[in-house]
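Student: Structure in structure tokens, see below.
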Amino acid sequence: MSTSTSPAAMLLRRLRRLSWGSTAVQLFILTVVTFGLLAPLACHRLLHSYFYLRHWHLNQMSQEFLQQSLKEGEAALHYFEELPSANGSVPIVWQATPRPWLVITIITVDRQPGFHYVLQVVSQFHRLLQQCGPQCEGHQLFLCNVERSVSHFDAKLLSKYVPVANRYEGTEDDYGDDPSTNSFEKEKQDYVYCLESSLQTYNPDYVLMVEDDAVPEEQIFPVLEHLLRARFSEPHLRDALYLKLYHPERLQHYINPEPMRILEWVGVGMLLGPLLTWIYMRFASRPGFSWPVMLFFSLYSMGLVELVGRHYFLELRRLSPSLYSVVPASQCCTPAMLFPAPAARRTLTYLSQVYCHKGFGKDMALYSLLRAKGERAYVVEPNLVKHIGLFSSLRYNFHPSLL
């Protein structure tokens, strides 16, 4: 008399046969311990990780960030109050060459009082230019004030030290009475004015357009020197419309519609998979090589770097300027944009042909022009500026947060 065996019973018998020393059990335990215990414990405070516990930490971290920004704003204010004035005739660093190689144009409006965003930005640029020394003698700081009100205290203070272009100085502008001109279009027009002023005033080789809440990273000048003098001599980079120096960290994950990210992600698996397989085989005393084990570790490493956060692994590239990557740009955002002079002139023409509105800001306008005009643009990774402005100049935000 034969008896039938249920699938559940067969599965149970197979599981019983598995010993703690079997490869399948060991890899299963590794997966559970890594993704269920170790990674969540290690990464629950990492802002750009999938393991980040938003409800536990976001409010506190946002408040701490704002308090720190206030302190740094006060420090930047004292920094300039203690510097000798240059009466606005030359930059406080030194007199740049008659035709600068790079003009650093900081676009500023009057923002939330107390944070002194633009002072933080300019003071950091000043420190870095001093550290850079003779290598940066062809760099020129330039402030572009697009605030309609005359009460922009920080811009007035900086005019003692840095050359300033004031868009609305001595003009009767009826922008506020024109219902067809919205804040997004005005921001684009301000951008065009500042870019054009930079070209007309200095006729440089490059213009770096920096918004007044984008603080430069320590490595910005060595990296730009390497990129512009070495990497951008390559044919596919030479005629780029612009190079972005910032992309939001929250948008830097691998799971993204950009093909280059997917290729990079697969590359991570192809690199770490064999390495982790070799380590496992060595310490587990397994003979030979196993393709299934390598496939497991490839997927394991790909999942780990994505869930922990690609942003944090990109930071390893800061070890050397040559490790920074240049990849095709996406549409968001414009805190820091580098334009070669010929491309800057093309950009002025392009932007004069588009009208910005809510949902179609200047960043989207610039990105849309790439396909329409057959242009190319790139972004450098990791970021070369830090975005510190939680208070937008376009949108009212009474409860700012880091996400």
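The backbone N, Cα and C atoms fix where each Cβ goes, and this holds for glycine too.
Pulled from Swiss-Prot, these are the listed features:
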BINDING   Val109, Thr334, Pro335, Lys362  UDP-N-acetyl-alpha-D-galactosamine binding site
MUTAGEN   His247 to Ala  Reduces GPI-GalNAc transferase activity. No effect on Golgi apparatus membrane location
MUTAGEN   Met260 to Ala  No effect on GPI-GalNAc transferase activity. No effect on Golgi apparatus membrane location
MUTAGEN   Met270 to Ala  No effect on GPI-GalNAc transferase activity. No effect on Golgi apparatus membrane location
MUTAGEN   Met302 to Ala  No effect on GPI-GalNAc transferase activity. No effect on Golgi apparatus membrane location
MUTAGEN   Phe313 to Ala  Reduces GPI-GalNAc transferase activity. No effect on Golgi apparatus membrane location
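Tell me about the setting of these features in this model.
Tutor: Residue environment of Lys362 (UDP-N-acetyl-alpha-D-galactosamine binding site) contains 21 other Cβ atoms, counted within 10 Å of its Cβ in all protein chains.
Within its own chain, His247 (mutagenesis position) has Ala329, Ser330, Cys332, Cys333, Val379, Glu381, Asn383 as residues 6 or more apart in sequence whose C-beta sits under 8 angstroms from its own.
Long-range C-beta contacts of Met260 (mutagenesis position), restricted to its own chain and to partners at least six residues apart, with a cutoff below 8 Å, comprise Val327, Pro328.
Within the same chain, residues at least six positions away from Met270 (mutagenesis position) with a Cβ under 8 Å of its Cβ are Ser298.
Long-range Cβ neighbours of Met302 (mutagenesis position) (same chain, at least 6 residues apart, Cβ-Cβ under 8 Å): Tyr254, Trp265, Val266, Val268, Gly269.
All chains included, 16 other C-beta atoms sit within 10 angstroms of the C-beta of Phe313 (mutagenesis position). A helical conformation is recorded for Phe313 (mutagenesis position) in the three-state DSSP classification.
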Student: Using the Cβ center of Val109, Thr334, Pro335, Lys362 as the UDP-N-acetyl-alpha-D-galactosamine site position, which other residues in that chain lie within 8 Å, going by their Cβ?
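Tutor: After dropping the recorded site residues, what remains is Ile107, Glu187, Tyr191, Met209, Glu211, Cys333, Asp363.
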Student: Just the number: how many Å between the Cα atoms of Pro335 (UDP-N-acetyl-alpha-D-galactosamine binding site) and Phe313 (mutagenesis position)?
Tutor: 22
Student: Per DSSP, to which secondary structure element type does Met270 (mutagenesis position) belong, with helix, strand and coil as the options?
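Tutor: Once the DSSP labels are grouped into three classes, Met270 (mutagenesis position) ends up as helix.
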